Amino acid sequence: MASGSRTKHSYHNSSQGQAQSSGTSNMNYKDSISKAIAQYTADARLHAVFEQSGESGKSFDYSQSVKTTTQSVPERQITAYLTKIQRGGHIQPFGCMIAVDEASFRIIAYSENACEMLSLTPQSVPSLDKSEILTVGTDVRTLFTPSSSVLLERAFGAREITLLNPIWIHSKNSGKPFYAILHRVDVGIVIDLEPARTEDPALSIAGAVQSQKLAVRAISHLQSLPGGDIKLLCDTVVESVRELTGYDRVMVYKFHEDEHGEVVAESKRSDLEPYIGLHYPATDIPQASRFLFKQNRVRMIVDCHATPVRVTQDESLMQPLCLVGSTLRAPHGCHAQYMANMGSIASLTLAVIINGNDEEAVGGGRNSMRLWGLVVGHHTSVRSIPFPLRYACEFLMQAFGLQLNMELQLASQLSEKHVLRTQTLLCDMLLRDSPPGIVTQSPSIMDLVKCDGAALYYQRKYYPLGVTPTEAQIKDIVEWLLAYHGDSTGLSTDSLADAGYPGAASLGDAVCGMAVAYITSKDFLFWFRSHTAKEIKWGGAKHHPEDKDDGQRMHPRSSFKAFLEVVKSRSSPWENAEMDAIHSLQLILRDSFKDAEASNSKAIVHALGEMELQGIDELSSVAREMVRLIETATAPIFGVDVNGRINGWNEKVVELTGLSAEEAKGKSLVHDLLYKESQESAEKLLYNALRGVEGKNVEIKLRTFGAEQVEKAVFLVVNACSSRDYTNSIVGVSFVGQDVTGEKIVMDKFIHIQGDYKAIVHSPNPLIPPIFASDENTSCSEWNTAMEKLSGWSREEIVGKMLVGEIFGSCCRLKGPDAMTKFMIVLHNAIGGQDTDKFPFSFFDRNGKYVQALLTANKRVNMEGDTIGAFCFIQIASPELQQALRVQRQQEKKCYSQMKELAYICQEVKSPLNGIRFTNSLLEATNLTEYQKQYLETSAACERQMSKIIRDVDLENIEDGSLTLEKEDFFLGSVIDAVVSQVMLLLREKGVQLIRDIPEEIKTLTVHGDQVRIQQVLADFLLNMVRYAPSPDGWVEIQLRPSMMPISDGATVVHIELRIICPGEGLPPELVQDMFHSSRWVTQEGLGLSMCRKMLKLMNGEIQYIRESERCYFMIILDLPMTRKGPKSVG
């Protein structure tokens, strides 16, 4: 309801609002449904007041009526309101309407102006000639010419009748042409008849195609705009619609989450007052009207002053005829008066539909779409535009909706990234500092969601930020929350007054809205918003002294005034995404505020290991399946490393190119294996894939090798997939292709008119792809044998029909209007000379089988070079390619799942680590023996190592050598103790002895370097050697040989040579291969060793693995500067 407050609670039911779990999307969806239902009640109330206000609504006080819409409305009144809107029984007089029983063609209803428009004789007028009579029961076919009747019969038999609109028919008596626009209703078929402006049907078709071309040009302009700017997109679409239609003013209305509207873009005649920035209450566009816009996406009112024409219908019909889908439906009197008051005589309204929520999409179809807003044209005089141009505008709106949807998704993703980053920084702040830091430092909790102020109430202390209540007021709010919402986990409202807070008046307009998250029973986080009106400004004309009834008349000014009244003492509502962000932070903070126990860390570390091992096994299974598939596939598959050199080359590529896998490996894909004309597109494809942007349906031209392959070329259509390792780092690119060499040769000949045209098109040769052609008016002029086989429709049934709507739409069904819009754009672009290559195109064949293909559309020229239409070629993906893509998606899904799990573990392990650090700090303050201090230092060193590993989980910096080292002074002996402590449990389990051959002076030797990274590297090498030492009764030895080397300025470098030795065979060969040579690791341990080797190299160290007859060992060499004084004490 426009004037209702929005108060949400988590797991709490109160008189002020509905119980709701904040952060639950399904509840958010239900909440939006409840708002819409409440809005229906408000709309019905306004409608009843208007109906009772007398003739023409002169005594109807609009602003006052909006205020009183909270009053309850009887159910019968709502039913009457909806009936009036949907079954009003009147049409606009610029056309006429006939409703027909579908089975018998018998007329069941007609508008009273139909006789005059069709030059017919009314039943009440006696006539001596054989003029046709219009009455209930007349066969509609007798009113039109024989050829028109045939068209109507064909349309009645269509599955999707609206796709054939408009049908060009002629009145039998007068010969006048009409656009017949047909749609099905519950009792039959409604035929809207709009007078056409030309006598020649061919000109009508050409005019419709010209309208589509104009729309395509506007769509191309939209698609060329830079991304990330919704305002620019809206500004462009109003300019395009105004240019197409010629209306004096065109606006974009956006519906906000609370159902109220705003003008966000406008293009107008210079002398008209601006409406940009105008906000209006939700009741200005009733929910019933919004429902109608989803059903009938284009609505034209030609003259708001025109007297509506009554519809006469068969008395046997149970209720008035449904006019929801009619292009002629008369406007409601309330809306007509509003238009007249604002000086707008004619209007055109175009619905902007985008994808809805996941919950909305469960039912599929239209239910998964959401009305985002409207594009509306106003004109100061009577104006009518023909149906083909309106149809073209609908295509433009579908393209606008697609583009807008992508921009909204991008904006949502950017917002989510911002929220996640802010949450991470806030949590990190909590781990390092005291809780008040999330308010006093930057970023603060104000950066999480849009607000005017925020506060933390922690341990009975108040930490405010921005516009907030006083400390006394916040304590009062806390007492109110505990008293009335004590069993809740949070509350959000746009009006504290409506939520029932008794002290709301004392807060004034500064604090109207509040969101609160309960961290503990005594600790709270608050966000505050001021009243909405301070943010709302309209650039329209101010109240004119002569407009004495300005507040009462229905007019944009009174709408704006009513809106300001509705939002008085109210903030902008808290959006679902904002509440999700607050709820997520609340969950994280709850855990962070609890005392962490050391045992927690053990459980989490154990869980991390278990999850990693399980994930590795699952990924290995997928990887083995991929390898088997690649080796046996009949589709060409190959791969390159990060340098673009071949590292995979399956048998199918060998067969096509004549180049063996051994010869191909190591060659540059771009420079050694591709023709020059493919190099630029391949380089771009490779560049993007190595940065995570995968390409699809790119054509490349491969060279061939061997005596029999001279001067031949292989054409492949490839998908480039980024190859990633376990850490999600990109290590190369895989290409899955389809051989289209045969089709390419045919197409080249075809486009250049080489050879026998008919023989090529209709050849049964399997190399000839499915082909269809269009003339300049998008009518099908060719449909070859392969296309007949693919679609199930014969050439005789298809040729001559319109490709957009009639063929692809009615015969070959497409998935939704968006698919038809995209196909129309491709087709018109080709006719206009802009070719499209490998466009994803899917449809249902005659038997309902779903066909997935790639569409290539090229312009079609005659011998003189003039464009006469378009050629379209269909390529079907091979089963092997489809299977490869399915396995790829499975692998990507598994990798993404592992990434989420790893991110979760990295986040959750921070709290127990913080607990370990806190426990260590407490122990330091007690009286400890020297041995206990040494144990404590070792524990602290291991904790710092684990923290750094978790914090720097991105391995890309290690791979490319850009890792930042954090150097400090430290005891070398402390590092050795920490390293040894990490393998002691494994030594005991395996029964392996550790031998330490380390000079005593090492314990007190101080050096300068990255202590934690050195510790991490040495621990990993030692752990792997212990893991593969013979057991039981085996041994592992650590030998450390330091030597001092003086350098300039009197400084000294400690040259360290450390050996980790074990008897027997030592590490498995694949582990050593992973460590030193492979860019694609096979084992989990191999990845760790490879990273440690690269970290050691970053610290100017080196490692060798040496295998002798009876033993093997790591030899690690590292130079570290020696310091003159010891390091600061640990902790």
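Cβ atoms here come from the backbone N, Cα and C positions, even for glycine.
Although substitutions are noted, the structure shown does not include any of them.
Here Swiss-Prot flags CYS334 as phytochromobilin binding site.
Marked as domain 'GAF' by Swiss-Prot: 229-408.
The domain 'PAS 1' annotation in Swiss-Prot covers 622-693.
Feature annotation from Swiss-Prot assigns domain 'Histidine kinase' to 904-1124.
Sequence-distant neighbours of VAL238 (variant position): residues of the same chain at least 6 apart with a C-beta under 8 Å from its C-beta are VAL250, MET251, VAL252, ALA265, GLU266, SER267, VAL375. In the three-state DSSP scheme, VAL238 (variant position) falls into the helix class. Under its natural variant annotations, Swiss-Prot gives VAL238 to Phe the following note: In mutant tri3; temporarily insensitive to red light.
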Within 10 Å of the Cβ of CYS334 (phytochromobilin binding site), how many other Cβ atoms can you find? Include all protein chains, please.
18
By DSSP, what is the split of the domain 'PAS 1' (622-693) into helix, strand and coil residues?
41 helix, 12 strand, 19 coil
